[in-house]
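Lifted from Swiss-Prot, the feature list:
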- Cys86: active site, cysteine persulfide intermediate (ACT_SITE)
- Asp45, Glu46, Glu47, Arg48, Lys68, Ile69, Ser70, His71, Gln90, Val91, Arg92: substrate binding site (BINDING)
- His53, Cys134, Cys136, Cys141: Zn(2+) binding site (BINDING)
- 34-135: domain 'Rhodanese' (DOMAIN)
- Cys86 to Ser: Loss of phosphatase activity (MUTAGEN)
- Cys145 to Ser: No major structural changes (MUTAGEN)
Amino acid sequence: MGRSIFSFFTKKKKMAMARSISYITSTQLLPLHRRPNIAIIDVRDEERNYDGHIAGSLHYASGSFDDKISHLVQNVKDKDTLVFHCALSQVRGPTCARRLVNYLDEKKEDTGIKNIMILERGFNGWEASGKPVCRCAEVPCKGDCA
């Protein structure tokens, strides 16, 4: 009975900010990946340098992801959808996506990020299904190569 109306709305706002993570296939992502509202986040470590990457993707290695998470949020401030991947999207990609969700929920500020997704089968699945692979050395990749 001691709860104020303010605490009711504050609690409701916190619950509304909780984000979920969904999956997207390479076939679903291909026609969308160059849209200006989408950012592809590659969390592979060194293998990005020799295996190639999805054109236009941003690289935030999983090993240093926590240290650079605020930079990532700043870098994608004009995006509403983030798609995470690693080699297979079984460990590093989902882990980093969850870390971002936790970070955003802790910060409780509206970043504009509405959708956090994981690329099914990761980069290896993307490449194996014949999707375009960029092998440029540009950091960040401008996406001109595929």
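Cβ coordinates come from backbone N, Cα and C, glycine included.
Substitutions noted, but not modelled.
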Candidate with the highest Cβ count within 10 Å, taken from the recorded positions Cys86, Cys134, Cys136, Cys141, Cys145: Cys86
Averaged pLDDT, computed only over the residues in the domain 'Rhodanese' (34-135): 95
Cα-to-Cα gap, Glu47 (substrate binding site) vs His53 (Zn(2+) binding site), nearest whole Å: 9
Neighbour tally for Gln90 (substrate binding site), based on other Cβ positions within 10 Å of its Cβ: 12
Secondary structure tally of the domain 'Rhodanese' (34-135) (DSSP, helix then strand then coil): 42 helix, 19 strand, 41 coil
Using Cα positions only, nearest of the recorded positions to Asp45 (substrate binding site) (His53, Cys86, Cys134, Cys136, Cys145): Cys86
Recorded positions near Arg92 (substrate binding site), in sequence order, restricted to His53, Cys86, Cys136, Cys141, Cys145 and a 10 Å Cα cut-off: Cys86
Residues that sit under 8 angstroms from Ser70 (substrate binding site) by C-beta distance, when 6+ apart in the chain: Tyr103
Lowest local Cβ density (other Cβ within 10 Å) among binding-site residues: His53, Lys68, Arg92: Lys68
From binding-site residues His53, Cys134, Cys136, Cys141, the one whose Cα lies nearest Gln90 (substrate binding site): His53
Cα-Cα distance linking Cys134 (Zn(2+) binding site) and Lys68 (substrate binding site), given in Å to the nearest integer: 24
Cα distance (Å, whole number) from Cys145 (mutagenesis position) to Cys136 (Zn(2+) binding site): 7
Assigned conformation of Cys136 (Zn(2+) binding site) - DSSP reduced to three states: coil
